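Structure first, then comments.
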Amino acid sequence: MQSINFRTARGNLSEVLNNVEAGEEVEITRRGREPAVIVSKATFEAYKKAALDAEFASLFDTLDSTNKELVNR
């Protein structure tokens, strides 16, 4: 992952976006702040889907446990 500061990113935005389009993740740092990461839309959507899948799996595990407890009463 490439890591650059905000000023460099702003001055080279076209190049940064070209790198992201080519599949690279770019971290942008700002003095005293949490860094941000730029990724392609496809990568971002894959991350979101994975997070939602994990959340649904957790919910289904909870529901399954609850159902088993109710059946075994």
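Glycine too: its Cβ is placed from the backbone N, Cα and C atoms.
Quantities reported herein were computed from a predicted structural model and do not represent experimental measurements.
While the structure shown retains the original residue, Swiss-Prot records the mutagenesis experiment Phe44 to Ala with this note: Significantly decreases repressor activity, binds DNA less well, inhibits doc normally. For the published mutagenesis Tyr47 to Ala, Swiss-Prot gives the following note: Decreases repressor activity, binds DNA less well, inhibits doc normally. Swiss-Prot lists Lys48 to Met among its mutagenesis entries, and the accompanying note reads: Decreases repressor activity, binds DNA less well, inhibits doc normally.
If you take the C-beta of Tyr47 (mutagenesis position) and look for same-chain residues 6 or more apart in sequence within under 8 angstroms, you find Val39. Lys48 (mutagenesis position) is surrounded by 10 other CB atoms, counting those within 10 A of its CB over all protein chains shown.
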